[in-house]
Amino acid sequence: MATPRGRTKKKASFDHSPDSLPLRSSGRQAKKKATETTDEDEDGGSEKKYRKCEKAGCTATCPVCFASASERCAKNGYTSRWYHLSCGEHFCNECFDHYYRSHKDGYDKYTTWKKIWTSNGKTEPSPKAFMADQQLPYWVQCTKPECRKWRQLTKEIQLTPQIAKTYRCGMKPNTAIKPETSDHCSLPEDLRVLEVSNHWWYSMLILPPLLKDSVAAPLLSAYYPDCVGMSPSCTSTNRAAATGNASPGKLEHSKAALSVHVPGMNRYFQPFYQPNECGKALCVRPDVMELDELYEFPEYSRDPTMYLALRNLILALWYTNCKEALTPQKCIPHIIVRGLVRIRCVQEVERILYFMTRKGLINTGVLSVGADQYLLPKDYHNKSVIIIGAGPAGLAAARQLHNFGIKVTVLEAKDRIGGRVWDDKSFKGVTVGRGAQIVNGCINNPVALMCEQLGISMHKFGERCDLIQEGGRITDPTIDKRMDFHFNALLDVVSEWRKDKTQLQDVPLGEKIEEIYKAFIKESGIQFSELEGQVLQFHLSNLEYACGSNLHQVSARSWDHNEFFAQFAGDHTLLTPGYSVIIEKLAEGLDIQLKSPVQCIDYSGDEVQVTTTDGTGYSAQKVLVTVPLALLQKGAIQFNPPLSEKKMKAINSLGAGIIEKIALQFPYRFWDSKVQGADFFGHVPPSASKRGLFAVFYDMDPQKKHSVLMSVIAGEAVASVRTLDDKQVLQQCMATLRELFKEQEVPDPTKYFVTRWSTDPWIQMAYSFVKTGGSGEAYDIIAEDIQGTVFFAGEATNRHFPQTVTGAYLSGVREASKIAAF
């Protein structure tokens with residue numbers, strides 16, 4: 001059927017909303033119009049033939065061909081068909097033929113591009129895709145603050161980050177300013193630029209933007225580039241080279257792809273899942289929007305390509321340099337894409353970056369910004385917040401909110417910051433944490449991020465841990481492996497048992513393990529030796545250390561509830577300088593009031609009123625409570641109105657776990673000859689009643705120069721030492737060491753400490769656990785805010801990562817995001 005042709009007087013192109021456009025004519029009407037006589041120009045001259053774009057809703061009344069590839073290019077005149085890429089970008093049928101027809105000069109260029117696209121990409125290598133990827137001109141913004149106009153570059157200029165950073169109106173391809181003529185900035189901006197900002201413009205875009213040479217490309221080499229917002233035509237996105245797969249269009253999921261490492265980037269930074277990978281904490285799918293992203297940016301739900309391109313770019317830029325705040329201005333030069341859509345990308349990157357900043361995905365950690373460099377726009381600055389507690393959770397939230405530009409006051413009951421982080425630097429050459437010091441799983445762990453920001457190195461623990469019996473004999477590794485296997489088998493049976501059990505059917509974990517163990521002995525007829533029984537007790541003591549409680553208080557149904565969520569993978573490390581380095585940096589420049597225990601929180605009025613025990617009053621719009629679970633359970637803070645029954649039930653369904661530590665410095669390293677460079681060694685308990693006493697001894701100096709050991713008291717043993725003074729605990733510890741190294745003389749320590757977390761009035765615990773009859777849901781309930789006014793953070797509010805400094809820190813980041821959004 002013949003294409004309808006319209007003939008009329010040439011008109012200037014100007015802005016239209018699709019809603020104001022006339023209804024489309026039927027084919028018959030269009031054909032009739034094509035035969036109508038032509039009008040004449042106002043000056044009486046002959047009219048110029050032209051054709052409208054046939055894309056419904058396109059505002060271009062007189063399209064102009066951007067390609068100018070064919071000698072017969074229609075330019076702004078008549079063509080038999082316009083090909084629509086966006087409301088301001090079209091190419092004519094003559095230029096289409098130039099590349100698409102095999103007898104034309106441009107055909108070889110098109111087919112070469114098509115082969116590259118097909119071998120790397122997944123989407124169709126259509127002529128429109130070719131034009132968008134290879135022929136559309138680049139747009140760039142003048143960097144003069146008083147100008148900031150968008151200019152279309154000539155075809156021969158390839159946009160680079162350097163050009164984008166330095167471009168001024170009138171700049172030549174060699175980046176030199178044109179000879180003095182007129183002020184190029186005074187020239188008006190192209191009218192099409194204004195259209196790009198309209199909400200409907202993006203919906204009229206035929207193809208989503210695919211970034212060229214994205215910083216994210218090396219991290220995403222195992223993906224089809226066009227599925228993660230990148231152009232398949234760039235060498236940086238050459239998937240075949242990256243995966244060693246030369247087969248066009250096929251994606252090999254090799255094992256090597258699961259551990260992508262980019263030179264110069266911290267090996268613990270792995271922000272993107274690789275194909276077929278799962279279960280890695282703080283990882284995002286580069287080809288899928290997360291639920292909270294869809295909620296924030298619903299306009300990308302149908303085609304998320306632009307969002308993914310910009311989000312992936314932002315994440316890659318952040319992890320390339322996490323020591324400086326990432327701003328829109330730093331991202332924009334790396335947005336390399338042809339066409340007017342680059343303008344839209346630049347506009348959108350600001351929104352996306354602010355969202356990711358608020359969520360704590362970027363611009364987080366110990367990053368500190370000046371008063372004129374707040375990370376969020378002024379709309380967020382009109383809030384005031386009181387934070388109760390200066391531990392990792394409170395300081396994380398305070399640092400985030402302060403960086404956002406929100407007024408924050410921190411009230412801390414103790415005479416120091418850190419909460420359950422407290423480092424002892426009095427040992428010669430070694431820092432020993434009285435609280436946390438070990439990082440379990442470093443990949444994507446925010447602690448690893450903060451260490452990178454501070455230039456701190458962590459010591460990776462080795463795997464070797466010899467189990468030494470009282471009497472000095474090292475346990476045969478085959479016995480250790482056998483009992484480790486049996487221990488894990490017991491826990492596997494517990495996992496099977498709980499699958500169909502409700503909370504009402506819950507039993508203590510210790511009771512269930514004993515029941516399964518006895519049933520196994522009875523059914524199998526296997527008899528374990530006395531030593532094997534003792535080694536099993538060693539593994540049970542480690543489980544009590546992990547839970548922070550004796551196993552007869554822990555839920556068999558929910559003891560490892562967080563394992564159902566992605567956890568931190570990778571190395572287990574010792575933070576040799578201690579967590580206090582991080583804590584002090586988080587606190588830098590914040591308004592922190594020490595010795596200010598809070599007595600009452602009244603949130604019944606328009607503002608929250610907080611009163612300390614000495615009667616001092618503070619008021620703010622929001623309050624964040626980060627005190628330990630034990631203090632909430634004992635009602636250390638009075639709430640008005642009182643906390644709901646649901647929240648109090650959740651608070652009391654968790655246990656306030658407790659462990660204690662002992663550290664000892666010796667005149668020399670007496671253990672070296674037996675331990676042979678291992679980072680720790682185990683103590684096989686002589687009986688079940690002794691199993692929580694000094695189960696593992698840690699060598700606190702990775703350099704093996706200084707002579708400091710640290711051990712832990714867990715389970716029932718915590719209660720047994722509570723009535724002893726420090727010297728008596730030391731005597732028990734030394735008696736154990738002298739049994740383990742019976743063949744040699746063990747010297748008296750020159751210095752030591754014993755922690756007393758259970759009796760610290762403002763702490764009273766180590767970390768939380770789920771009590772029998774409870775569930776992991778309690779963590780979420782405790783974390784719920786009250787009326788958008790009272791918020792809660794701390795390890796006991798983090799269902800995914802409880803019991804850790806990491807979990808506490810992330811809960812503070814989470815609440816800062818919620819507070820900023822209200």
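Backbone N, Cα and C atoms are what each Cβ position is placed from, and that goes for glycine too.
At each noted position, the model has the original residue.
Since the structure is predicted, the reported quantities are computational estimates derived from the model, not experimental observations.
Lifted from Swiss-Prot, the feature list:
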- Cys53, Cys58, His84, His90: Zn(2+) 1 binding site (BINDING)
- Cys65, Cys73, Cys92, Cys95: Zn(2+) 2 binding site (BINDING)
- His84 to Ala: Loss of demethylase activity. Defective in the binding of FAD (MUTAGEN)
- His90 to Ala: Loss of demethylase activity. Defective in the binding of FAD (MUTAGEN)
- His103 to Asp: No effect on DNA or nucleosome binding (MUTAGEN)
- Lys104 to Glu: No effect on DNA or nucleosome binding (MUTAGEN)
- Cys142, Cys147, Cys169, Cys185: Zn(2+) 3 binding site (BINDING)
- 275-373: domain 'SWIRM' (DOMAIN)
- Leu543 to Ala: Reduced demethylase activity (MUTAGEN)
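The structure, with features from Swiss-Prot marked on it.
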residue: Cys53; record: Zn(2+) 1 binding site; Cβ contacts under 8 Å, 6 or more apart: Ala60, Pro63, Trp82, His84, His90
residue: Cys58; record: Zn(2+) 1 binding site; Cβ contacts under 8 Å, 6 or more apart: Lys52, His84, Cys87, Met204
residue: Cys65; record: Zn(2+) 2 binding site; Cβ contacts under 8 Å, 6 or more apart: Cys73, Ala74, Lys75, Asn76, Thr79, His90, Phe91, Cys92, Glu94, Cys95
residue: His103; record: mutagenesis position; Cβ contacts under 8 Å, 6 or more apart: none
residue: Cys142; record: Zn(2+) 3 binding site; Cβ contacts under 8 Å, 6 or more apart: Arg148, Lys149, Trp150, Arg151, Tyr167, Arg168, Cys169, Cys185
residue: Leu543; record: mutagenesis position; Cβ contacts under 8 Å, 6 or more apart: Leu551
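In sequence order, Ser70, Asp97, His98 make up the list of same-chain residues 6 or more apart from Lys104 (mutagenesis position) whose Cβ falls under 8 Å from its Cβ. Each residue in the domain 'SWIRM' (275-373) has a pLDDT score, and their mean in this model is 96. The Cβ of Cys147 has fewer other Cβ atoms within 10 Å than any other of the binding-site residues Cys92, Cys147.
Counted with DSSP, the domain 'SWIRM' (275-373) comes out as 50 helix, 2 strand, 47 coil. In terms of local Cβ density within 10 Å, Cys95 ranks first among the binding-site residues Cys73, Cys95, Cys169, Cys185. Neighbour density at the Cβ, taken as the number of other Cβ atoms within 10 Å, is lowest among the mutagenesis positions His84, His90 for His84. A strand conformation is recorded for His84 (mutagenesis position) in the three-state DSSP classification. Apart from Cys142, Cys147, Cys169, Cys185, the Zn(2+) 3 site neighbourhood in this chain, defined by C-beta within 8 angstroms of the site C-beta centre, holds Lys144, Glu146, Arg148, Lys149, Arg151, Arg168, Gly170, His184. Taking the mean position of the Cβ atoms of Cys65, Cys73, Cys92, Cys95 as the Zn(2+) 2 site, the remaining residues of that chain whose Cβ falls within 8 Å of it are Phe66, Ala67, Ser68, Ala69, Ser70, Ala74, Lys75, Thr79, Phe91, Asn93, Glu94, Phe96, His98. Each of Lys52, Glu54, Lys55, Ala60, Pro63, Trp82, Tyr83, Leu85, Ser86, Cys87, Glu89 belongs to the same chain as Cys53, Cys58, His84, His90, is absent from that list, and has a C-beta within 8 angstroms of the C-beta centroid marking the Zn(2+) 1 site.
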